[in-house]
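Novice: Please find one structure pasted underneath; my questions will follow.
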Amino acid sequence: MAFNDLLKQVGGVGRFQLIQVTMVVAPLLLMASHNTLQNFTAAIPAHHCRPPANANLSKDGGLEAWLPLDKQGRPESCLRFPFPHNGTEANGTGVTEPCLDGWVYDNSTFPSTIVTEWNLVCSHRAFRQLAQSLFMVGVLLGAMMFGYLADRLGRRKVLILNYLQTAVSGTCAAYAPNYTVYCIFRLLSGMSLASIAINCMTLNMEWMPIHTRAYVGTLIGYVYSLGQFLLAGIAYAVPHWRHLQLAVSVPFFVAFIYSWFFIESARWYSSSGRLDLTLRALQRVARINGKQEEGAKLSIEVLQTSLQKELTLNKGQASAMELLRCPTLRRLFLCLSMLWFATSFAYYGLVMDLQGFGVSMYLIQVIFGAVDLPAKFVCFLVINSMGRRPAQLASLLLAGICILVNGIIPRGHTIIRTSLAVLGKGCLASSFNCIFLYTGELYPTMIRQTGLGMGSTMARVGSIVSPLISMTAEFYPSIPLFIFGAVPVAASAVTALLPETLGQPLPDTVQDLKSRSRGKQKQQQLEQQKQMIPLQVSTQEKNGL
């Protein structure tokens with residue numbers, strides 16, 4: 001409780017918290033756009049083979065003479081006749097060939113995408129999904145690397161670097177001359193965006209008192225959801241993929257400029273043993289919050305007394321290996337990894353297939369964003385009233401059930417299937433909201449950012465595996481849905497192994513975690529003893545004593 005008392009002394013939730021939270025959270029609007037950007041920049045418009053250069057369509061009988069029809073009576077996308085198909089014996093054999101002269105695309109909805117510019121269709125169709133997978137690989141690498149660096153160098157320095165990297169790599173991707181260069185810059189964007197997400201949560205949470213952490217976590221979730229609305233609007237207004245890529249990347253230059261005014265986490269300073277910087281940060285916050293007199297009362301000696309436990313126990317450098325060495329941290333790491341993986345695995349299985357719903361992609365994008373608002377509000381109520389653990393369990397379990405039921409319903413029931421998918425997506429968005437907050441509250445300060453980074457890493461593993469599972473639909477259409485639904489249902493059971501953090505102070509050390517666990521065991525023993533006392537009295541009364 002020592003550091004929380006210091007926060008209250010310098011103003012609790014004051015002007016500084018409101019300003020910094022707003023500035024840190026604002027870029028998340030466009031982070032949501034980057035994560036699902038390829039739904040629009042890599043959209044696949046209707047297309048068919050281009051007839052040979054020497055073809056005379058007016059003489060041959062029109063375009064239909066060169067294009068075979070599929071089972072639905074539509075022109076084939078990847079095949080054409082080698083000669084005009086006019087019903088003669090020579091040309092009526094059904095012999096086809098690939099699109100040797102390229103493709104003709106329907107540009108009415110999407111004037112230009114990476115698919116149409118680099119012909120990522122037919123035999124090259126897998127390259128479209130590869131670009132998104134490489135972006136997620138970047139997110140995975142960024143979560144691992146920058147999560148560790150943030151625990152070593154601080155949250156503020158890493159955020160400044162991440163804003164610049166996102167702005168530069170995103171802008172360069174918009175001017176990529178070929179597919180390979182585009183993928184490289186998208187990977188770099190993914191690395192920095194992963195770090196922005198986890199550093200945003202941590203920096204805000206470490207400057208907030210206990211009773212406000214759930215509010216901040218919910219706010220971050222809502223900003224991300226609003227970013228999905230924003231993407232639909234920007235993509236509709238800017239349909240050209242290069243212009244859209246620029247529109248969601250250039251604003252990060254603004255974030256890079258104002259991020260120099262962020263104040264580093266005093267909690268991180270103290271956990272690193274740098275009391276001079278801790279004092280300076282707290283006094284600066286006190287001035288902004290109008291608590292100069294309270295800030296003046298602070299000194300190195302006061303901090304040494306207040307933070308004696310943290311300074312004694314936080315001597316070692318945090319590393320990812322600590323998550324496996326310590327039994328207490330190892331159990332947390334394994335359980336949280338399963339929750340992160342399951343949430344991301346099912347989430348991206350749904351949101352990266354907007355064209356599969358058979359309706360306007362812009363409309364589905366808006367609906368997917370809209371469902372987050374009530375879903376996250378309900379999650380917020382559960383988090384604050386019942387706790388983090390029930391909220392995490394319910395969101396994963398309900399999401400899995402919705403997806404599993406969706407796999408059973410026949411394909412013709414479009415409205416029901418879409419409704420279940422939207423409901424499942426809302427539950428998974430709530431799960432993301434909860435797991436960010438829950439993870440940050442479970443790990444001690446000395447390794448919190450590393451823990452969040454490793455959790456985000458497991459989430460990216462899920463998002464990378466998800467497209468591979470989607471490919472199993474070629475064998476049976478419902479196989480992906482059964483898998484996407486079963487994983488979160490199974491993972492929901494893991495929440496029973498995690499402690500509740502509602503109303504608990506943030507742990508600063510591993511010792512805090514162990515003390516909390518021992519305190520819970522003692523409380524359970526006392527409750528059992530209280531239940532046994534009336535029974536003993538009742539037995540004595542029956543014996544006439």
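Just so you know, glycine gets a Cβ as well, placed from its N, Cα and C.
Every position carries its original residue.
As annotated in Swiss-Prot:
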type: MUTAGEN; residues: N39 to Q; note: Complete loss of PAH transport activity
type: MUTAGEN; residues: C49 to A; note: Decreased cell surface expression level and PAH transport activity. Complete loss of PAH transport activity; when associated with A-78; A-99; A-122; A-172; A-183; A-200; A-362; A-335; A-379; A-402; A-427 and A-434
type: MUTAGEN; residues: C122 to A; note: Decreased cell surface expression level and PAH transport activity. Complete loss of PAH transport activity; when associated with A-49; A-78; A-99; A-172; A-183; A-200; A-362; A-335; A-379; A-402; A-427 and A-434
type: MUTAGEN; residues: C183 to A; note: Decreased cell surface expression level and PAH transport activity. Complete loss of PAH transport activity; when associated with A-49; A-78; A-99; A-122; A-172; A-200; A-362; A-335; A-379; A-402; A-427 and A-434
type: MUTAGEN; residues: C434 to A; note: Decreased cell surface expression level and PAH transport activity. 80% decrease of PAH transport activity; when associated with A-49; A-122 and A-183. Complete loss of PAH transport activity; when associated with A-49; A-78; A-99; A-122; A-172; A-183; A-200; A-362; A-335; A-379; A-402 and A-427
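I would like each feature placed in context: is it buried or exposed, what are its neighbours, and how far apart are things?
Specialist: Within 10 Å of the C-beta of N39 (mutagenesis position) we count 22 further C-beta atoms, all protein chains included. In the three-state DSSP scheme, N39 (mutagenesis position) is classed as helix.
C49 (mutagenesis position) counts 26 other C-beta atoms within 10 Å of its own C-beta, drawing on all protein chains shown.
Secondary structure from DSSP puts C122 (mutagenesis position) in a helix. Its Cβ taken as reference, C122 (mutagenesis position) is surrounded by 15 other Cβ atoms within 10 Å in the chains shown.
For C183 (mutagenesis position), the Cβ neighbour count at a 10 Å cut-off comes to 22, with all displayed protein chains included. Secondary structure at C183 (mutagenesis position), as computed by DSSP, is helix.
In the three-state DSSP reading, C434 (mutagenesis position) counts as helix. The local packing around C434 (mutagenesis position), expressed as other Cβ atoms within 10 Å of its Cβ over all shown chains, amounts to 31.
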Novice: Nearest by CA distance to N39 (mutagenesis position): which of the mutagenesis positions is it, out of C122, C183, C434?
Specialist: C183
Novice: Distance check, please: Cα of C49 (mutagenesis position) against Cα of C183 (mutagenesis position), rounded to an integer number of angstrom.
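Specialist: So the Cα of C183 (mutagenesis position) lies 26 Å away from that of C49 (mutagenesis position).
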Novice: Distance between C183 (mutagenesis position) and C122 (mutagenesis position) at the Cα atoms, whole Å?
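Specialist: Approximately 19 Å lies between the Cα of C183 (mutagenesis position) and that of C122 (mutagenesis position).
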Novice: So, three-state DSSP: helix, strand or coil for C49 (mutagenesis position)?
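Specialist: SS state of C49 (mutagenesis position) = strand.
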Novice: Provide, as an integer number of angstrom, the distance between the C-alpha atoms of C122 (mutagenesis position) and C434 (mutagenesis position).
Specialist: 40
